[in-house]
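Heads up, the thing below is written out as structure tokens.
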Amino acid sequence: MSNNIRIEEDLLGTREVPADAYYGVHTLRAIENFYISNNKISDIPEFVRGMVMVKKAAAMANKELQTIPKSVANAIIAACDEVLNNGKCMDQFPVDVYQGGAGTSVNMNTNEVLANIGLELMGHQKGEYQYLNPNDHVNKCQSTNDAYPTGFRIAVYSSLIKLVDAINQLREGFERKAVEFQDILKMGRTQLQDAVPMTLGQEFRAFSILLKEEVKNIQRTAELLLEVNLGATAIGTGLNTPKEYSPLAVKKLAEVTGFPCVPAEDLIEATSDCGAYVMVHGALKRLAVKMSKICNDLRLLSSGPRAGLNEINLPELQAGSSIMPAKVNPVVPEVVNQVCFKVIGNDTTVTMAAEAGQLQLNVMEPVIGQAMFESVHILTNACYNLLEKCINGITANKEVCEGYVYNSIGIVTYLNPFIGHHNGDIVGKICAETGKSVREVVLERGLLTEAELDDIFSVQNLMHPAYKAKRYTDESEQ
């Protein structure tokens, strides 16, 4: 045997494994069988950590129940700590994220890596599985069908905590701009038509509150992930486990993760059902819808600058055209739009894969995992990208904003309590026909005085409309 290889054996025969590899023959075959993408399990450190946490919890439970030798359990626990605390072997998970087998390749990859780390800690060589075996010891009282989804759930839950932090930081960025723009009057619009005045601060605060609602929704649905089927083994009957194992393993998992994990009410149902993933990714889709809408608004509000709304200025980040000089585009809102489109597409993937299970197992969980990890990852990055490269640098064109208000026919709505709806119709029609302002027409018709208009159209009143009429002209008067 060469110093560069070691021989390992499985159901299908013997294979040469690189001597320095911590993975084994099962992982090697998975590498050879699945070459779909350039994305590996190693590229998702949260997933690796989630799987290792499951293995640590299982080893702790097995140690307490004496289902494996104490020295072996201690070696597995120590191997898990090497990965969790020191990042050891995070590059030893080379299996493609797209894979058949319901996650068996990921589970065995984890078993092999931990077994070989444990063997070294015990003073043995990699591959000397007679002392510490990937199946008989690391995978004791487990099946891929409970270990894999439990590790996946822990990993997604951990990732969602980071996403929530990113959303909150973005929300705070909008809130800061809301305060900065609180006294800037602008025209509100419905159906892209002038409606009634508001402040730019109110518009940005609405963005902030919108994101606050999404945080609550994500946190609420994320709790579904903490109901796990650890101890279910193959189909949920708990085959080859002591009756005490499942609740004890889940208790140990809660200790290892720091999350309030609980056993599923029915392990057979939990092993076959993927409804929690549909719910959680649905929350991600809802966030994507809201973020995309915000970016649409930012692009529209900054449009122009000469022939658009031009109410706000986005930071100028790069030249916008290879042919048109001096053109700058809203590239960050555009990329966030695209992120949101991808997340919405991933939601369809999760939905179809969750529906595709048969009988006691859904073998499509790997693609659910790929979609969910990708969605959480790109949404997290999008929040920071939008905050740092766009929101923090937004400035307002106060004169433009206020000019739209005072030149708009829409502000005649504010005069309804003072001049009546019918007179408002007449004023609006004259403004549209002549191009005159509402103020000009109202004064010409003697409906209100300069002083009254100054009071009604003050920033304070437009921000907080007072409906108690100081003067009212009956609609019958002409």
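The backbone N, Cα and C atoms fix where each Cβ goes, glycine too.
Lifted from Swiss-Prot, the feature list:
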MUTAGEN   Asp10 to Ala  Loss of activity
MUTAGEN   Asp10 to Asn  5.4-fold decrease in kcat. 3.5-fold increase in KM for L-aspartate
MUTAGEN   Arg15 to Ala  No effect on kcat. 2.7-fold increase in KM for L-aspartate
MUTAGEN   His26 to Gln  No effect on kcat. 3.1-fold increase in KM for L-aspartate
MUTAGEN   Arg29 to Ala  No effect on kcat. 44-fold increase in KM for L-aspartate
MUTAGEN   Lys55 to Cys  Produced exclusively as an inclusion body, and only the higher molecular weight oligomers are observed
BINDING   Thr104, Ser143, Thr144, Asn145, Thr190, Ser322, Lys327  L-aspartate binding site
MUTAGEN   His124 to Leu  30% decrease in Vmax. KM for L-aspartate is almost unaffected
MUTAGEN   Ser143 to Gly  9-fold decrease in kcat. 4-fold increase in KM for L-aspartate
MUTAGEN   Ser143 to Thr  68-fold decrease in kcat. 2.9-fold increase in KM for L-aspartate
ACT_SITE  Ser321  active site, proton acceptor
MUTAGEN   Lys327 to Arg  Retains only 0.3% of the activity. 5-fold increase in KM for L-aspartate
Euclidean distance between Cα atoms of Lys327 (mutagenesis position) and Thr144 (L-aspartate binding site), Å:
55
For the mutagenesis positions listed here, His26, His124, which shows the highest count of neighbouring CB atoms within 10 A?
His26
Please report the number of other Cβ atoms within 10 Å of the Cβ of Arg15 (mutagenesis position).
17
Proximal residue to Asn145 (L-aspartate binding site) among recorded positions Arg15, His26, Lys55, His124, Ser321 (C-alpha distance):
Lys55
Do me a favour and check the Cα-Cα span between Thr190 (L-aspartate binding site) and Lys55 (mutagenesis position); whole Å is fine.
55
Secondary structure at Lys55 (mutagenesis position), reduced by DSSP to three states:
helix
Under DSSP, is Thr190 (L-aspartate binding site) helix, strand or coil?
strand
If you compare CA-to-CA distances from Thr104 (L-aspartate binding site) to each of the mutagenesis positions Arg15, Arg29, Lys55, His124, Lys327, which comes out shortest?
Arg29
Secondary structure of Asn145 (L-aspartate binding site) (DSSP, helix/strand/coil):
helix
I'm trying to understand the geometry here, so how far is the Cα atom of Lys55 (mutagenesis position) from the Cα atom of His124 (mutagenesis position), in Å to the nearest whole number?
20
Using C-alpha atoms only, work out the spacing between Arg15 (mutagenesis position) and His124 (mutagenesis position) and round it to an integer in Å.
20
Which whole-number value in Å describes the distance between the Cα atoms of Ser143 (mutagenesis position) and His26 (mutagenesis position)?
15
Around Thr190 (L-aspartate binding site), how many other C-beta atoms are within 10 angstroms of its C-beta?
9
In whole Å, how far does the CA atom of His124 (mutagenesis position) lie from that of His26 (mutagenesis position)?
20
Suppose we draw a 10 Å sphere around the Cβ of Ser143 (mutagenesis position). How many other Cβ atoms does it contain, all chains included?
24
From the Cα of Lys327 (mutagenesis position) across to the Cα of Asp10 (mutagenesis position), what is the distance in angstrom?
62
